[in-house]
Amino acid sequence: MDKKELFDTVINLEEQIGSLYRQLGDLKQHIGEMIEENHHLQLENKHLRKRLDDTTQQIEKFKADKKESKTQKTEQTDIGEGYDNLARLYQEGFHICNVHYGSVRKEDCLFCLSFLNKK
């Protein structure tokens with residue numbers, strides 16, 4: 001190998017090393033950007049999961065409250081409807097007390113009246 005070929009080989013190696021160095025720098029920068037993006041995505045994911053949990057808890061609480069109020073309304077409505085039916089039967093002339101239930105009444109019954117006055 002003469003000096004010129006040796007010099008050309010060294011220049012070629014130097015260019016290859018420079019190219020590899022630039023590629024390594026680009027790769028390092030790209031990895032840094034990916035790590036930063038990953039960190040931001042992890043934070044966003046954490047916040048979204050917390051928000052989802054909070055929203056889910058609020059929805060469950062709302063459903064429970066709604067179910068409870070519906071149950072209370074139903075109980076109140078049922079009690080009111082039963083009372084109204086018994087009052088209607090009494091007005092139509094039937095006993096609603098446990099002593100003479102369903103029989104025709106000729107005059108006011110103290111048992112029936114005491115039952116109607118309960119709340």
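Note that Cβ sites are derived from N, Cα and C of the backbone, with glycine treated the same way.
Although substitutions are noted, the structure shown does not include any of them.
In the structure as shown, the Cβ atom of Phe94 (mutagenesis position) sits within 10 Å of 17 other Cβ atoms. Under its mutagenesis entries, Swiss-Prot includes Phe94 to Ile, Ser or Val with the note: Still self interacts, still interacts with DnaN, no longer interacts with DnaA, only residual localization.
The Zn(2+) binding site annotation in Swiss-Prot covers His95, Cys97, Cys109, Cys112. In the three-state DSSP reading, Cys112 (mutagenesis position) counts as helix.
Cys97 to Arg appears in Swiss-Prot as a published mutagenesis result, with the remark: Still self interacts, no longer interacts with DnaA or DnaN. Annotation for Cys97 (mutagenesis position): spatial neighbours Cys109, Phe111, Cys112, Ser114, Phe115, criterion Cβ-Cβ under 8 Å with sequence separation of six or more.
The 10 Å shell around the Cβ of Val99 (mutagenesis position) contains 10 further Cβ atoms across the protein chains shown. DSSP assigns Val99 (mutagenesis position) to coil, not to a helix or a strand. Experimental mutagenesis is annotated in Swiss-Prot for Val99 to Ala, with the remark: Still self interacts, still interacts with DnaA, no longer interacts with DnaN, loss of localization.
Sequence-distant contacts (6 or more apart, same chain, Cβ under 8 Å) of Glu107 (mutagenesis position) do not exist in this structure. Quoted from Swiss-Prot, the note attached to the mutagenesis of Glu107 to Arg, Asp or Thr states: Still self interacts, still interacts with DnaA, no longer interacts with DnaN, loss of localization.
Swiss-Prot lists Cys112 to Arg among its mutagenesis entries, and the accompanying note reads: Still self interacts, no longer interacts with DnaA or DnaN.
According to Swiss-Prot, the mutagenesis experiment Lys119 to Arg carries the annotation: Still self interacts, still interacts with DnaA, no longer interacts with DnaN.
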Inset, instruction - For Phe94 (mutagenesis position), just give me the three-state DSSP call. - result: strand
Inset, instruction - Just name the winner among Cys109, Cys112 (the recorded positions) by count of other CB atoms within 10 A of its CB. - result: Cys112
Legend entry - Tertiary neighbours of His95 (Zn(2+) binding site) (same chain, Cβ under 8 Å, six or more apart): Tyr101, Gly102, Ser103, Val104, Arg105, Cys109, Phe111, Cys112
